[in-house]
Amino acid sequence: MASLGVILFFVIASLIHGKPIHSERKAAKIPLEGSNLGYKKPNNIYGSRLSQGMRYPPSMMQLYQTLILGNDTDLSILEYPVLQESDAVLSLIAKSCVVVGNRWTLSFDMSSISSSNELKLAELRIRLPSFERSQDVTVEIYHTKEGQENLFMGSFKTNPSVAMGSSWKIFNLTRMLQYYLHQGEPFTNVEYIEVKNMHERAKPHVIKRGVRAEVEEGLQRNKDNTPASSFPTERVVLVVFTRDKPTASHFGSPSLIHTVESSKYVMSENTVRVTDTRRPRRNQKTKNTIVMNTIPSRSVGKTLCRRVDMIVDFEKIEWGDRIVYPKRFNAYRCEGACPIPLNETFKPTNHAYIKSLVKLYDQEKVECSSCVPVKMSPLSMLLYEDGEVVLKHHEDMIVDECGCN
C-alpha cells in the first residue's frame, strides 16, 4: 500500500488545479424527495454510463490523496475524527446561487444523501470574491430535484467577510441537515453561524439568535424589489461525510455491493466473506506446538498455501467509467494446498487444526482445509455514484495474510 500511495501521489498531483474546495446519521422520518433510500437496480445492466469528461471537485482528489498517503496533518481539526468514523464523503456542487440584497438562496440536489446512513458532518463551502463588502446576510438552503418542487431545508445568518484571509469560507450545516433527517421538516431556528477560513478549518460554533415563527416562502422572495444577481455554482459546494449503518447481512458492509451491482459482473450467491479469525492465546500454546511438531505433515505434492499477486484493472472489468482512482491495484489472493496436519505457520483456528488431525487418521471423514485470507485490509476509492463523486472506504479489499481454515 505504501508504494501504491507514492505512485498515486504523483499521478494525482499532476491533475489537481486550483485551490481545494473543501457527518452521526439516523433514519429519517420523512426523507428528502428523490433521496436514495435503498439501491435500485438500473434497467440497463451496465447502469448509466458516465462521461469520461465528467467534472469532479479538486478537493475530493486532495482528500483521496491525503487518505492514501496517511498524511493526517493535511486534515482539519474537525475533519480528522470525522474521517475516522466515516466511510463515504460526498461533494455536491450547487445547482443555483441567487443573491437578492442581503439574502442568498442556494440550491443543491441532495438525493444522494441517503437516510439509511449516519450523517457525520455537513459543511457548506463558498468561495467569495475578494472585493465582497462586509455585511450580515441570510443564507437559505434548498433541496432541488429536476421535475419536483424545491424543498426548503432551513436558513441561517452570517457575515462571510468577518473571517479575513482565504476567499474560501466554511459553514457547518450538520445540525440543519440532521434536523431535517430526524424531524422531516425545515430547520426554523434562525441561527448565526460563524464563518471560518479554509486554511483555519477549525471547528465552527453556532450561536443561537432566536426562533422564527414562519418559514420563508419561495426561492426568490424579494419584498423590496432589489435586483437579483448570481455567482458561479462551482464556487458553492456542500461536502457531506457519512457512514453506512451496520446490517444483518453476512456479507458485511453493503457499500461495495451497491457499487458493483450495476456492473457487468454480479457477485455470486456462493460468495462467502472470510473474517479475520484469531486464535486465542493460552498457556497450552507450548504443548500445542510440541504436538504439532511431533506429527509430521504429509506431503501434498503441491505448493503450500501462500499469498500471490492479483492485479485488478477496473478498465478491463468495465468499471473504468465509474472508478476515478485507483484505476488498478493489487488485491492479492490465496492459493496452494494445506498440509496435514496444520501447524502455526498457516494460522489455523482451533477447529481447523482439530479437523486436520481427524483428516490425518481418517481420510474419508472430512475434507481438506482451504487456503483462504485470514487478514485483510481496506481500500479507499474515489468513484462516481448517482452522478456525484464520492470517496468511499471499503473494508476487506486487500489480502494481507493467507492461512488454512
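Cβ coordinates come from backbone N, Cα and C, glycine included.
Note that this is a predicted model, so its numbers are computed, not measured.
When secondary structure is read from DSSP and collapsed to three states, CYS334 (mutagenesis position) falls in the strand class. In Swiss-Prot, the entry for mutagenesis CYS334 to Ser states: Fails to induce mesoderm. The structure shown retains the original residue.
Under 8 Å, Cβ to Cβ, and six or more positions away along its own chain, CYS368 (mutagenesis position) finds ALA337, CYS338, ILE340, LYS359. The annotation that Swiss-Prot gives for the mutagenesis experiment CYS368 to Ser reads: No effect on mesoderm-inducing activities.
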- Message: So if I measure Cβ to Cβ from CYS334 (mutagenesis position) and keep only same-chain residues at least 6 apart in sequence, which ones fall under 8 Å?
- Response: CYS305, ARG306, ARG307, VAL308, CYS371, VAL372, PRO373, VAL399, CYS402
